[in-house]
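Here's what Swiss-Prot has on this protein:
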{"type": "MUTAGEN", "residues": "Gln310 to His", "note": "Does not affect Vmax for phenylalanine. Increases KM for phenylalanine"}
{"type": "MUTAGEN", "residues": "His323 to Tyr", "note": "Does not affect Vmax for phenylalaninet. Increases KM for phenylalanine"}
{"type": "BINDING", "residues": "His331, His336, Glu376", "note": "Fe cation binding site"}
{"type": "MUTAGEN", "residues": "Trp372 to Phe", "note": "Does not affect substrate specificity"}
{"type": "MUTAGEN", "residues": "Asp425 to Val", "note": "Shifts substrate specificity from tyrosine to phenylalanine"}
Amino acid sequence: MPTPSAPSPQPKGFRRAVSEQDAKQAEAVTSPRFIGRRQSLIEDARKEREAAAAAAAAAVASSEPGNPLEAVVFEERDGNAVLNLLFSLRGTKPSSLSRAVKVFETFEAKIHHLETRPAQRPLAGSPHLEYFVRFEVPSGDLAALLSSVRRVSDDVRSAREDKVPWFPRKVSELDKCHHLVTKFDPDLDLDHPGFSDQVYRQRRKLIAEIAFQYKHGEPIPHVEYTAEEIATWKEVYVTLKGLYATHACREHLEGFQLLERYCGYREDSIPQLEDVSRFLKERTGFQLRPVAGLLSARDFLASLAFRVFQCTQYIRHASSPMHSPEPDCCHELLGHVPMLADRTFAQFSQDIGLASLGASDEEIEKLSTVYWFTVEFGLCKQNGELKAYGAGLLSSYGELLHSLSEEPEVRAFDPDTAAVQPYQDQTYQPVYFVSESFNDAKDKLRNYASRIQRPFSVKFDPYTLAIDVLDSPHTIQRSLEGVQDELHTLAHALSAIS
């Protein structure tokens, strides 16, 4: 597919780049309203992690001595209490452990599991280890057993069993992934451009209802956009398209040309999600699904695992065409969709989603940060020059100029570094990560994902649109059989053409 043969710009200062635009564009780029940015997946993921950590800390703090059963978490099962207990030994003598174990023997507790772990709260002069025991004891003996353990051990507390967070196993279960972040809802946020516009707020509710009612397998309902909405789209479309030839990566340019040819991408009409979804399905297997706003990080990333991109249908307020505090269809259709039409980038996006399934809150926050610095704000090298591939850049006139100017710092993409890099959500990014190629980024991401601690691996089955959980020799063997069938087909094809 040929790409526009426009000369690539040399990096220049951001202010110089802005000064070369017309007055209206320059004002939009530098105005405070434009510089503010939508809430990110990272912020949502961090809030989820901090809330979970606070709940766990509160549970630990409330399990100090007093009432032996106060704040103890256990499961009732046929008259028995089943629980997890953590404790540290009192002193360093070998007999310390035997005294603790003797307590469980005295009460005839059935021990299911016993292990040592690094102590979360090591005590001075004590081994930096603690003991985890899962046991079962008659419910009537539980209080006495806990009191006895506390007499011979330190830092005794119950612990919830580490459970893998729920995640969808089949694509239809994405109907359950609808947790929205409401901070930038025009009904709730005083700073939202549409807060004082009752007509706009009512329009948003009408379009949001489409997403709330949508179920997997249904065609995405069409939206009849108003003249004002189309005018807003036109201003964004024309302004950004003028930069793509010199600032966007070749994959975005090729995808954008195809969308103009086959999906009705043009300045005087907003594409319908159903038409775009059908096009993507044929190109890379990705599908669109309507969403009413900004999804929680875990739900959004889980959707990517199924090659489903959650996409808004509403458009930003007419008073702020160059900026939206939340994702809207300009951001999705102009930034994300052309990139999802590329097979390698589509696989990269799905890999991030697969890595998120069953991951801890801490890992979700890190993956969201990797997503932020790649899929949203990533740069790549092409023909020795920097180009933009992140949707946050390709749908933001000001940041697209800024990212390829001399002002920001550019670092080589490394998932371990990007995962903990502080991000900027109030102005333009001071740091961007550049990938040598999408294949290189994909390989680095897979290496990073392989080190995420989960008691299983996952594999997407493209025939059933389901997630295979590889947690036993049997499930792995079954998956290998499918790979062997594919290899046989490829080997036959090679022999046929050689």
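Including glycine, each Cβ sits where the backbone N, Cα and C put it.
Keep in mind that this structure shows the original residues, not the substituted ones.
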Cβ-based neighbourhood (8 Å from the centroid) of the Fe cation site, residues His331, His336, Glu376 excluded = Pro327, Glu332, Gly335, Val375, Gly390, Ala391, Gly392, Leu394, Ser395
What subset of the recorded positions His331, Trp372, Glu376 lies within 10 angstroms of Gln310 (mutagenesis position), using C-alpha positions?
-> none
Using the structure shown, find which entry in His323, Trp372 (the mutagenesis positions) has the sparsest Cβ neighbourhood within 10 Å.
-> His323
Return one of helix, strand or coil for Gln310 (mutagenesis position), based on DSSP.
-> strand
Measuring Cα to Cα, how many angstrom lie between His331 (Fe cation binding site) and His323 (mutagenesis position)?
-> 10
Cα of His323 (mutagenesis position) to Cα of His336 (Fe cation binding site), in Å and rounded, measures 16
State the Cα to Cα distance, in Å, between Trp372 (mutagenesis position) and His336 (Fe cation binding site), rounded to an integer.
-> 13
Within 10 angstroms of the C-beta of His331 (Fe cation binding site), what count of other C-beta atoms is obtained when all protein chains are considered?
-> 24
